[in-house]
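Worksheet for the structure shown next.
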Amino acid sequence: MEPGLCNRAYLLVGGLWTAISKALFAEFLATGLYVFFGVGSVLPWPVALPSVLQVAITFNLATATAVQISWKTSGAHANPAVTLAYLVGSHISLPRAVAYIAAQLAGATVGAALLYGVTPGGVRETLGVNVVHNSTSTGQAVAVELVLTLQLVLCVFASMDSRQTLGSPAAMIGTSVALGHLIGIYFTGCSMNPARSFGPAVIVGKFAVHWIFWVGPLTGAVLASLIYNFILFPDTKTVAQRLAILVGTTKVEKVVDLEPQKKESQTNSEDTEVSV
């Protein structure tokens, strides 16, 4: 192999690895901060139990912070349900999706562990683990989580899609998360994010109804992706192109506009990112 070709290959691999490692760290960090601050708001302090509005506002702000930190690096998923939705919509490859989810679960666990470590013993006993409340059945809990996550993922797609809006994704997605909490707290404590449920459950070892907070959100995310990408705003990718994107052998049209540009300054050009 020619030396010049070797150098180009080395630079390509090195640059690709740098981009991937930054994206994974961004997902790890964003999810960890989201869990630390969000779950921290539901802790049952004896002198002042948290109100539903307080929890909703805190999760709103935690979401906005996580999105603002990571959206230009990784796309600001910070949620396995969002990553699955992007995979179903052919906006991310399977290898990258698996790596993202692993980073998210690791970040959620570290965030929950940090919160557990700094919280007094009597307050941290349940660590905000999601459970079913108010005589809600498991079927009802799954349905609630499905609907809550469906509206969240639809908002994520619409907020991140540069074809639709130039507003702030952090503010809009944060508002969607707050909306979910204002309703969902009474049913399930409101997850909408399997990583948010996973981290605290790992630290305190409570998995009694943990499956609900995977089945509901992931199903809602898939439905939201199908609705947005195939009904509301369908694209023209062929089956072959979608399969190539799935395995990471082709370029992917960006739903997330990482570097927003004025549309009038572009002439027949499209933003793309390399799928991995």
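Any Cβ shown, glycine's included, is placed from N, Cα and C.
Here is what Swiss-Prot records for this protein:
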- Asn60 to Gly: Increased water channel activity (MUTAGEN)
- Thr63 to Ile: Reduced selectivity for nitrate with respect to chloride (MUTAGEN)
- Lys72 to His: No effect on chloride ion selectivity with respect to sodium (MUTAGEN)
- Lys72 to Glu: Loss of chloride ion selectivity with respect to sodium (MUTAGEN)
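The structure, with features from Swiss-Prot marked on it.
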| residue | record | Cβ neighbours (10 Å) |
| --- | --- | --- |
| Asn60 | mutagenesis position | 22 |
| Thr63 | mutagenesis position | 30 |
| Lys72 | mutagenesis position | 14 |
Provide, as an integer number of angstrom, the distance between the C-alpha atoms of Asn60 (mutagenesis position) and Lys72 (mutagenesis position).
19
Sorry to bug you, but what's the C-alpha spacing from Lys72 (mutagenesis position) to Thr63 (mutagenesis position), rounded to the closest Å?
15
